[in-house]
Amino acid sequence: MAEKKQWHETLHDQFGQYFAVDNVLYHEKTDHQDLIIFENAAFGRVMALDGVVQTTERDEFIYHEMMTHVPLLAHGHAKHVLIIGGGDGAMLREVTRHKNVESITMVEIDAGVVSFCRQYLPNHNAGSYDDPRFKLVIDDGVNFVNQTSQTFDVIISDCTDPIGPGESLFTSAFYEGCKRCLNPGGIFVAQNGVCFLQQEEAIDSHRKLSHYFSDVGFYQAAIPTYYGGIMTFAWATDNDALRHLSTEIIQARFLASGLKCRYYNPAIHTAAFALPQYLQDALASQPS
């Protein structure tokens with residue numbers, strides 16, 4: 001039997017992970033990034049950008065449920081949601097499940113990502129691009145949040161790692177723009193890497209966000225594709241009560257929403273804000 005082709009991730013220099021490639025569905029360099037989608041027997045369809053895995057069919061639900069339902073249920077009455085990035089459509093899919101949300105704006109820098117994900121990752125978007133509340137804007141995320149006249153209750157930054165095009169979504173200019181277009185009491189969340197391997201990323205985000213928001217923290221989830229431990233999500237708001245809501249309050253909102261999830265539940269919601277001591281110590285050691 002012929003040996004299967006392997007695809008190796010290049011995020012770290014000294015170690016990494018690989019996937020057996022059963023079939024390459026798409027591989028092309030766009031104006032902004034090198035994209036590949038291939039099939040793997042264990043993880044289904046896998047999408048990678050610039051040598052780094054972004055999403056797989058097998059475990060994407062963990063990431064997307066935690067990035068959407070945690071801020072939306074903590075907020076309690078979000079009407080207008082902004083997604084930065086998220087071209088695969090799975091973040092949009094989860095937001096559309098909240099029937100009280102009135103508008104969903106998604107800003108994606110690369111129109112090519114949206115078009116090929118609609119074709120090659122249909123399970124990710126599950127038809128959500130056709131939701132009448134949805135509006136797609138092709139623009140740079142930093143430019144959008146600093147120029148738009150719209151305001152939002154929840155902003156979700158579905159950013160790549162802070163390299164290449166994704167680097168700008170970890171800058172003070174981006175965070176300041178998000179604060180600018182966030183309604184009072186609104187919540188900003190962002191992907192912030194696997195903290196055991198990318199601790200400096202979390203520290204840097206915490207320091208920058210603290211200039212614009214009075215309550216900055218992280219919550220976490222374990223996602224197999226993003227190897228190396230727990231993945232952290234940045235959390236920023238000016239309402240510190242939202243991070244400390246009881247499980248009973250979240251439970252009531254969850255039941256009222258009618259959501260059926262595969263990973264998220266109210267107990268996971270409140271527990272996710274408990275962080276490992278090494279991350280707490282690293283954040284506490286930073287100058288104020």
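Note: Cβ is positioned from N, Cα and C throughout, glycine not excepted.
As written in Swiss-Prot, here are the features:
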- 9-238: domain 'PABS' (DOMAIN)
- Gln33, Glu108, Asp140, Gly141, Pro165: S-methyl-5'-thioadenosine binding site (BINDING)
- His64, Asp88, Asp158, Cys159, Thr160, Asp161: spermidine binding site (BINDING)
- Asp158 to Ala: Completely inactive (MUTAGEN)
- Asp158: active site, proton acceptor (ACT_SITE)
- Cys159 to Ala: Reduction of 23% of the aminopropyltransferase activity (MUTAGEN)
- Cys159 to Ser: No influence on aminopropyltransferase activity (MUTAGEN)
- Thr160 to Ala: Reduction of aminopropyltransferase activity (MUTAGEN)
- Asp161 to Ala: Completely inactive (MUTAGEN)
- Pro162 to Ala: No influence on aminopropyltransferase activity (MUTAGEN)
- Ile163 to Ala: No influence on aminopropyltransferase activity (MUTAGEN)
- Pro165 to Ala: Reduction of aminopropyltransferase activity (MUTAGEN)
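Everything Swiss-Prot records as a feature, shown here on the structure.
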residue: Gln33; record: S-methyl-5'-thioadenosine binding site; Cβ within 10 Å: 20
residue: His64; record: spermidine binding site; Cβ within 10 Å: 25
residue: Asp88; record: spermidine binding site; Cβ within 10 Å: 26
residue: Glu108; record: S-methyl-5'-thioadenosine binding site; Cβ within 10 Å: 23
residue: Asp140; record: S-methyl-5'-thioadenosine binding site; Cβ within 10 Å: 17
residue: Gly141; record: S-methyl-5'-thioadenosine binding site; Cβ within 10 Å: 26
residue: Asp158; record: mutagenesis position; Cβ within 10 Å: 27
residue: Cys159; record: mutagenesis position; Cβ within 10 Å: 22
residue: Thr160; record: mutagenesis position; Cβ within 10 Å: 18
Glu108 (S-methyl-5'-thioadenosine binding site) in three-state DSSP notation: strand
Nearest recorded site to His64 (spermidine binding site) by CA-CA distance, among binding-site residues Gln33, Glu108, Asp140, Gly141: Glu108
Asp158 (mutagenesis position) and Glu108 (S-methyl-5'-thioadenosine binding site), Cα-Cα, nearest whole angstrom: 10
